[in-house]
Amino acid sequence: MRNSNRGPAFLILFATLMAAAGDGVSIVAFPWLVLQREGSAGQASIVASATMLPLLFATLVAGTAVDYFGRRRVSMVADALSGAAVAGVPLVAWGYGGDAVNVLVLAVLAALAAAFGPAGMTARDSMLPEAAARAGWSLDRINGAYEAILNLAFIVGPAIGGLMIATVGGITTMWITATAFGLSILAIAALQLEGAGKPHHTSRPQGLVSGIAEGLRFVWNLRVLRTLGMIDLTVTALYLPMESVLFPKYFTDHQQPVQLGWALMAIAGGGLVGALGYAVLAIRVPRRVTMSTAVLTLGLASMVIAFLPPLPVIMVLCAVVGLVYGPIQPIYNYVIQTRAAQHLRGRVVGVMTSLAYAAGPLGLLLAGPLTDAAGLHATFLALALPIVCTGLVAIRLPALRELDLAPQADIDRPVGSAQ
């Protein structure tokens, strides 16, 4: 296979790196701006929740939009709108003064940026099988590379975010995010790939509601996808407040923005190694074992972090969490790609992503006030224990055995025929 055939894969991976790196900067910058002004974990959780509230609906709409308008077009438009939203922070400060960048403004702009992000991510995710075919790669290889790129982005993003906050301030740092989205747009603009353009009218969704319903019906009828979605929903709701509220609160209290970036980098670094090793791991270790081990390890590591050990210990635990969780999203992608028809893929990706975000706002809104009232130690424990229980339950779930079985039916079957 000629190297030129790898061009589409590399363009998609580069665009993913840029967009996700911009998001990584925002993960640090938005909560830091709030904590710097208000000093309250509860206020920071409001902004973090604002980024989550649009995601459930946005991911559902994104999947239908991708299957209707086309993957390439949706990716570029979504990145343009996300970039404009984050650029609004320094623009508001420039036009009305730094005091105008209050909690309400940050919450609105964070929500807008988050609302458009899922469409770009879904569009790029949906192009992976065709890019793999052009490059001569297996699905496991491109899924592992894609997840590794996401983790690499969240190494680069938070690190740049923490360093830029420490040097030029949180408001100016937002220009980094806008620039990253611009580079993502340029990469996808250069992409030429079958299936990336506007779909034929016979295969497009008939409407927004019917398109969402088709995706939901497919996921619900396929037991393995339904089970994976429920596990992801639970774990995300419990873990997300740790990364979005508890870690920023801990490091803000200690005036250590750079260390916050390092902690998030440790998670992403472990995830990078885990994702890169997924193609080899999938041959030797059952996917069901990988899944259960990841959830259990996440819960146990979070329980140790609850005792607020020294920073090097926290870093090691974060790296371990990332390492065991690195293969999880490639497993999700593999199941979707081998069971969903090409014309339905965007909707299925959107539904699976939306399930992960469904309980996010509730977890974030509870974590902030609980942290202010009971402290970081108690809140970490309150979130970690249910994750451990979820991992114990996952060990015995019969549906997860299907992760290691070949698909029983052709992926071009009708939407309602999943079993």
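Numbers run from 1 along the shown chain.
Glycine too: its Cβ is placed from the backbone N, Cα and C atoms.
What you are looking at is a predicted structure, and each value in this text was computed from that prediction instead of being measured.
Under its mutagenesis entries, Swiss-Prot includes VAL219 to Ala with the note: Shows higher efflux activity. Causes clinically relevant low-level drug resistance to pyrazinamide (PZA), isoniazid (INH) and streptomycin (SM). Around the Cβ of VAL219 (mutagenesis position), the same chain contributes LEU225, ARG226, GLY229, VAL348, VAL351, MET352, LEU355, each under 8 angstroms and 6 or more positions distant in sequence.
Swiss-Prot documents SER292 to Leu as a published mutagenesis change and attaches the note Shows higher efflux activity. Causes clinically relevant high-level drug resistance to pyrazinamide (PZA), isoniazid (INH) and streptomycin (SM). When secondary structure is read from DSSP and collapsed to three states, SER292 (mutagenesis position) falls in the helix class.
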In sequence order, which same-chain residues at least six apart have a C-beta under 8 angstroms from SER292 (mutagenesis position)?
GLY391, ALA394, ILE395, LEU400
